[in-house]
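S.K.: Handing you this structure, nothing more for now.
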Amino acid sequence: MDISSFLLPQLLRKYQQDVYNIASKQNTLLVMRTGAGKTLLAVKLIKQKLEEQILIQESNLEHKKISVFLVNKVPLVFQQAEYIRSQLPAKVGMFYGELSIEMSEQLLTNIILKYNVIVITADLFYLFLARGFLSINDLNLIIFDECHHAIGNDAYARIMNDFYHRAKAVLSKKHFTLPRIFGMTASPFTGKKGNLYHRLYQWEQLFDSKAHVVSENELADYFCLPEESYVMYSNKLVVPPSDSIIKKCEETLQGCKLISRAVKTALAETIDMGLWFGEQVWLYLVDFVETKRLKKKALGKQLSDDEELAIDRLKIFVEDWKNNKYSDNGPRIPVFDSTDVTDKVFKLLELLKATYRKSDSVRTVIFVERKATAFTLSLFMKTLNLPNIRAHSFIGHGPSDQGEFSMTFRRQKDTLHKFKTGKYNVLIATAVAEEGIDVPSCNLVIRFNICRTVTQYVQSRGRARAMASKFLIFLNTEELLIHERILHEEKNLKFALSELSNSNIFDSLVCEERERVTDDIVYEVGETGALLTGLYAVSLLYNFCNTLSRDVYTRYYPTFTAQPCLSGWYCFEVELPKACKVPAAQGSPAKSIRKAKQNAAFIMCLDLIRMGLIDKHLKPLDFRRKIADLETLEEDELKDEGYIETYERYVPKSWMKVPEDITRCFVSLLYTDANEGDNHIFHPLVFVQAHSFPKIDSFILNSTVGPRVKIVLETIEDSFKIDSHLLELLKKSTRYLLQFGLSTSLEQQIPTPYWLAPLNLSCTDYRFLENLIDVDTIQNFFKLPEPVQNVTDLQSDTVLLVNPQSIYEQYAFEGFVNSEFMIPAKKKDKAPSALCKKLPLRLNYSLWGNRAKSIPKSQQVRSFYINDLYILPVSRHLKNSALLIPSILYHIENLLVASSFIEHFRLDCKIDTACQALTSAESQLNFDYDRLEFYGDCFLKLGASITVFLKFPDTQEYQLHFNRKKIISNCNLYKVAIDCELPKYALSTPLEIRHWCPYGFQKSTSDKCRYAVLQKLSVKRIADMVEASIGACLLDSGLDSALKICKSLSVGLLDISNWDEWNNYFDLNTYADSLRNVQFPYSSYIEETIGYSFKNKKLLHLAFIHPSMMSQQGIYENYQQLEFLGDAVLDYIIVQYLYKKYPNATSGELTDYKSFYVCNKSLSYIGFVLNLHKYIQHESAAMCDAIFEYQELIEAFRETASENPWFWFEIDSPKFISDTLEAMICAIFLDSGFSLQSLQFVLPLFLNSLGDATHTKAKGDIEHKVYQLLKDQGCEDFGTKCVIEEVKSSHKTLLNTELHLTKYYGFSFFRHGNIVAYGKSRKVANAKYIMKQRLLKLLEDKSNLLLYSCNCKFSKKKPSDEQIKGDGKVKSLT
């Protein structure tokens, strides 16, 4: 393949061709001014490697390699990738940002296969190499854009040192070629000439390259420097007045972390630009924090108190100020005085007015230092609506150090495009546009803020590329000195580069060996090539600590402790949090503290790799992520419940095995109990089987006509003798009754081991089969229909035919048309007329739910002359029974499948319960596995929790969750079901009466009407069968039976069949042995409260140790593992109660009821009732505040319990209280030898404290209801506000008096300047809840304080804070 024709026709200039000839043959560092075509040369080199790769692949000489274009800014990824795509037919990949955190091995493996070139940020590429997803051997070219950044620990330097030079050292051993290196820069260094020589030499060593400098003389014929001049402005700075919005906010909100940076930003803008600019910052930040709040709430995240405070206070300040100074049309017009607008801004404005007075074709870039400056300058020009000026800001995407101004990558790209096309002609940019970004050629470049380095100066000046362009620098007298220093350094740089151009001065330099800034200690993972260094090890340890189980009150991080060492040397020991249970590691000595810490971190990472806690790609084993991956996999496999697979149905052995010479048989009598009128009298049937029949209870049938029918099977224990004559008679009877009930002809394909016959109602001797069978009726089956001779022939149970050839069009006699025709007729024209109702061809008695609600077709009633009618020698009662037969056989078959299922897996459950467990909703019966699946799921969670708790006793909580998830996940249950061939027992096929056919028969009318041997099942349905089967055994036979089926199915629990066998895997006496020397003084109080005495007191102590206590000496464990198991135990106790309490509740309803009892708020309240919060061992001041806050709210709202019995359900509760309760329940469970009986106190405690879950009513959001109600009344002057009250308190000690400042949040609802409802608390959420409860009380009482009529439809102005009057407890912020 020749790709040369694809390259856009860009002829290289002479200097470019010279560079290309060199760079195509050797590693090269190119130093050339901005805009001279460095990127074009890089693309030419990529094209060369692409052509070589094509030839190599065609010859099958080497595996595929790719080219890498490295950049140091994300916008450059988009820019360079787009340019390469426009020039080459290569497949170009873009990689940037945080993709590395969750980068999968599969994705990165596909890079080589999918792309020819990748454009990637340097830091991310380093991680690709460090984690072994790519290697130097996979590359043929590495391009370093702006390579002058390769200093110190920069990613460029680390890539070369850690991977390129390491690969070069073993090049001869591994037999591979190194990639070509091409570095590009316009500003290699700042400072003295000697320093430049030294730095270039170091770069040559680092990049294994030769530097090539293109001097300005070589470029003189192609480029000209812009005209450079200065604009001097006054040094006078603006001091914000004391009554300004910025000063007031600075004084009042100085403690709010959220806006501390905003204060700095606004003040900086005010001082440098003017008061108007500072005001715009505040307006922007108010919108920002409100957007941040809404986003957090949309994601279900809780706002911190500081964030809530900042939002509410800022809104109050700025809203009032905005109402006074702003119109509805936008920002106020700035005043051109020395306060509102500084001299610097004024001179910029005058300059732009002069430039754009006559034309808008000039392109201008204004470089500023701060993002906020770019934002406000752009807004300033738009507010003034200057003619011919279309300004827009261009800033970076990352968070600012001083404010939350940012621009997404897409907006950056869009802004540049609009600047290129002329929609914008003034671009106000930060440093993001100085270097590398392809800003179009500009006529005017303005440095609004001074350059701090030569690089900044050269790069920004390089943006002025148009002919006759200008470069203006704004300076005051102090900045002029700085600029002169920059010019001097730039002069040295130009002189040095001129000397270096086309010279070999490097060869004469004596320089130290290549600078190495990375570690000498490294570890390479042989399987992946991932490389661990000391520098990477430190961040890896912090990442590992972030994966540990913790709550908001606990933070984990590695601890470095200095160890004794020789003078001038340092040595450190690193210790991970005790929750890891990993021993400390000591590093080798080093001459710097930083290097010594890296050595210790390196040794610890090696230990973690050996333990399997860091994987082969140097990624910490994050069980939270592994759980999420499992859930994602499960969701991907199960998300489409419409995805189904076909499985063979199990056919009962009783249906298939037919003895060759049958002499004995078994009999069941089929009765019904629906006898509402003659229409629903059913003739009893004899059900004869070749095999003994399992005991089956009665079952209910239902259809769209008539009442429900209860089928009773009376099985006779003794077998009966049968001969060939009687057997032949039964076969004929069976076929006739089936045809009679289905109204179609049947052909028997294979013999069946069951037969049907009408019961002899006059039989008194049940010892012989021939006595039970109504032989006379069977013989009548085969008689021809006889015409009606007389009206006396017509009876209520007579089945009539109009056409003797159409035996399935049957009618029932209903009466005569006129009573005068009750005498015999001698002539046809005088024959009486009979009213006849057409009988159904077939009936489905397995209709439930929506199918049973369908309106049946009305039975047609017609009149016939009796002489035209024929009598079928079968009673209408038998016809009714025949219509039942398909549904009876359908149900019996399902029960036989369930019986075989029980027999195969040796289960201890009833047949009807097993049948329910195997029946899905698709069968459309009056029962399915829904409830049993819920029941079994709860037991499986308990069993899996105990299993992983016992198998992994020293692992963190996340790992327990992960290992449990592997057992209880639907993916695992699906695999279990497939391995056990469980799908064949599924009962998911509904009875479709039109197409149903009994086993062994086929309808003569259609080949499609055969016995169904296949069924379609979804993956989720199959997984649910496992849990439903467990639930069936648990329901009928208890815990041991449930364990046995788990063992039979091999779901992953420990190999036990008896509940007491859990104790074989648990040593009560040695558990929590690390606490043997730690005292817990509250044991007796807790035992007295719960009424249980512990054998192992350490278990009880462990249940009350919060993770924050693990910083204490002698504490090496916490309650997290106990809380994990206690959660499952408590779930099971509650579900046991709910399942039996509400037998008609669906699984969804049961889940809601369970959530009411076991949610965090309910459990925290129970823990509070038991006073558990008083005994929690912790080291967190925040936890003390949370406990105090929670206790205050509970005690306050207990007084209003009659109005809202479930008040605690609305309070934001501390999770550690609920965790402690679950841990304590687990401690009792373990201490009692896994006995659920020991927890009998739990259920009464929950029911008495929480009440009945079914009585709770969701009242909706009260605030929303009130808002809507007042809006409907036409009121416009209402709303909510949050204020803060700081209460000072003192505490006397022996030495002095300590002052404390406590913050309280006040949430108020106001109407027309008056506070209607008010809530006060230490937490914003709880203050709002209190306010809502008082608002609800007013609404329920229909209080005039809330609901009075008003006339404010024409008044839109809201009251100020001064107008809102409280009760003296709340002060307005203003």
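Each residue, glycine too, has its Cβ placed from N, Cα and C.
Features from Swiss-Prot:
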- 19-206: domain 'Helicase ATP-binding' (DOMAIN)
- 916-1038: domain 'RNase III 1' (DOMAIN)
- 1083-1233: domain 'RNase III 2' (DOMAIN)
- Glu1123, Asp1219, Glu1222: Mg(2+) binding site (BINDING)
- Lys1265 to Ala: Abolishes binding to dsRNA and dsDNA. No effect on retention in the nucleus, nor on function in RNAi-dependent heterochromatin assembly (MUTAGEN)
- Arg1322 to Ala: Abolishes binding to dsRNA and dsDNA. No effect on retention in the nucleus, nor on function in RNAi-dependent heterochromatin assembly (MUTAGEN)
- Arg1334 to Ala: No effect on retention in the nucleus (MUTAGEN)
- Asn1344 to Ala: Decreases location in the nucleus. Abolishes retention in the nucleus; when associated with A-1348 and A-1349 (MUTAGEN)
- Tyr1348 to Ala: Decreases location in the nucleus. Abolishes retention in the nucleus; when associated with A-1344 and A-1349 (MUTAGEN)
- Ser1349 to Ala: Decreases location in the nucleus. Abolishes retention in the nucleus; when associated with A-1344 and A-1348 (MUTAGEN)
- Cys1350 to Ser: Abolishes retention in the nucleus and function in RNAi-dependent heterochromatin assembly; when associated with S-1275 and S-1352 (MUTAGEN)
- Cys1352 to Ser: Abolishes retention in the nucleus and function in RNAi-dependent heterochromatin assembly; when associated with S-1275 and S-1350 (MUTAGEN)
S.K.: Determine the minimum-neighbour residue: among Lys1265, Arg1334, listed as mutagenesis positions, which Cβ has the fewest other Cβ atoms within 10 angstroms?
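M.R.: Lowest Cβ count within 10 Å among the mutagenesis positions (Lys1265, Arg1334) is Lys1265.
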S.K.: Please list, in sequence order, every residue of the chain apart from Glu1123, Asp1219, Glu1222 whose Cβ lies within 8 Å of the Cβ centroid of the Mg(2+) site.
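M.R.: Counting only non-site residues, the set is Tyr1119, Gln1120, Leu1122, Phe1124, Gly1126, Asp1127, Ser1218, Thr1220, Leu1221, Ala1223, Cys1226.
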S.K.: What are the DSSP helix, strand and coil residue counts for the domain 'RNase III 1' (916-1038)?
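M.R.: So the counts come to 73 helix, 11 strand, 39 coil.
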S.K.: Please identify, among the binding-site residues Glu1123, Asp1219, Glu1222, the one with the smallest Cα-Cα distance to Arg1334 (mutagenesis position).
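M.R.: In terms of Cα distance, Arg1334 (mutagenesis position) lies closest to Asp1219.
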S.K.: Looking at the mutagenesis positions Lys1265, Asn1344, Tyr1348, Ser1349, Cys1350, which has the shortest Cα distance to Asp1219 (Mg(2+) binding site)?
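M.R.: Result for Asp1219 (Mg(2+) binding site): the nearest of the mutagenesis positions is Lys1265.
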S.K.: If one looks at the chain holding Glu1222 (Mg(2+) binding site), which residues at least 6 apart in sequence have a CB under 8 angstroms from its CB?
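M.R.: Expected: Leu1122, Glu1123, Gly1126, Asp1127, Val1129, Leu1130, Leu1163.
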S.K.: Work through the binding-site residues one by one (Glu1123, Asp1219) and point out the residue whose CB has the fewest other CB atoms within 10 angstroms.
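M.R.: Selected from the binding-site residues Glu1123, Asp1219 on minimum Cβ neighbours within 10 Å: Glu1123.
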S.K.: Helix, strand or coil at Asp1219 (Mg(2+) binding site), per DSSP?
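M.R.: Looking at the DSSP assignment, Asp1219 (Mg(2+) binding site) belongs to a helix.
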S.K.: Highest CB neighbour count within 10 A among the mutagenesis positions Asn1344, Tyr1348, Cys1350?
M.R.: Cys1350
S.K.: From the Cα of Cys1350 (mutagenesis position) across to the Cα of Asn1344 (mutagenesis position), what is the distance in angstrom?
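M.R.: Their Cα atoms are separated by 11 Å.
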S.K.: Which number gives the other C-beta atoms within 10 angstroms of the C-beta of Ser1349 (mutagenesis position), all protein chains shown included?
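M.R.: Ser1349 (mutagenesis position): 8 neighbouring Cβ atoms within 10 Å.
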